[in-house]
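Only one structure is covered here, and it is reproduced in the block below.
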Amino acid sequence: MGNLLKVLTCTDLEQGPNFFLDFENAQPTESEKEIYNQVNVVLKDAEGILEDLQSYRGAGHEIREAIQHPADEKLQEKAWGAVVPLVGKLKKFYEFSQRLEAALRGLLGALTSTPYSPTQHLEREQALAKQFAEILHFTLRFDELKMTNPAIQNDFSYYRRTLSRMRINNVPAEGENEVNNELANRMSLFYAEATPMLKTLSDATTKFVSENKNLPIENTTDCLSTMASVCRVMLETPEYRSRFTNEETVSFCLRVMVGVIILYDHVHPVGAFAKTSKIDMKGCIKVLKDQPPNSVEGLLNALRYTTKHLNDETTSKQIKSMLQ
């Protein structure tokens, strides 16, 4: 994702160390390898998940035909036959979210451990920092695609309604083994979210903090705010931005920046928008607004609708108006 990138990180928004964070070529050191390899097994499937989601067309036509002609058995069978394999895909996406959650928790454990500061972790463990960024990048790409595809929830709702009717009528349901009732309930909650992958990561980060009570919460929140600063500085500094060899690096940095802001806002007691926040929210929003509008609308919506503290009374009117 670009060549060697020099970034300025400020753990406490004062002068911080300069170091290179290589989003493209970072290789794991011996101490990183165990976690890196575990996370890599998950990440290598990420692109295929996105391709499947991008090509997801839904069974809207077949479902409409079946609903309009309830007595026509052939149309009912055709709709069911179209929906079952699609639900198999939706199940695969959901199961991948669970794997991604486990990968994130492994990375958080490595990047927040004592005795190093978040800045030292990101500098020393660049391969893990890169994987953390890749998880966030995937998450926002997934959610952008999901938000613009209403067929997903329509297909799954039809599947559940039809399955329920078949049970009442004691009709054997081919494909029922694909998704049992408990799994279907969890999938329904997942797909009901506007940004389901981001919600999964937010919940995982909150759970990580609550389960690691011996670890200061600042270790986690400072890791997130430092990563946000890294991305913002790379994007707003022409000298750094000119080093990008690929325009895709810009969208990579934007998605990672937004992802860590949302995670920070869910984990930090007062959130990302408070005056005491270690994230320069005005600077981050300005960077987003400086991009072509159609390329960042999904990211701005993620900040508007999936953060926790944006609408708090303590959030400045200026920040609220910037996101209107």
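The count begins at 1 with the first shown residue.
Every residue gets a Cβ built from N, Cα and C, even glycine.
Nope, none of those substitutions made it into this model, it's the original residues.
According to Swiss-Prot:
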- Pro150 to Asp: No effect on interaction with RAC1. Almost abolishes interaction with RAC1; when associated with D-161 (MUTAGEN)
- Arg161 to Asp: Strongly decreases interaction with RAC1. Almost abolishes interaction with RAC1; when associated with D-150 (MUTAGEN)
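Around the Cβ of Pro150 (mutagenesis position), 11 further Cβ atoms fall within 10 Å across all displayed protein chains. Pro150 (mutagenesis position) sits 17 Å from Arg161 (mutagenesis position), taking the C-alpha atoms as the reference points. Within 10 Å of the C-beta atom of Arg161 (mutagenesis position) sit 12 other C-beta atoms, taking all shown protein chains into account.
In the three-state DSSP scheme, Pro150 (mutagenesis position) falls into the coil class.
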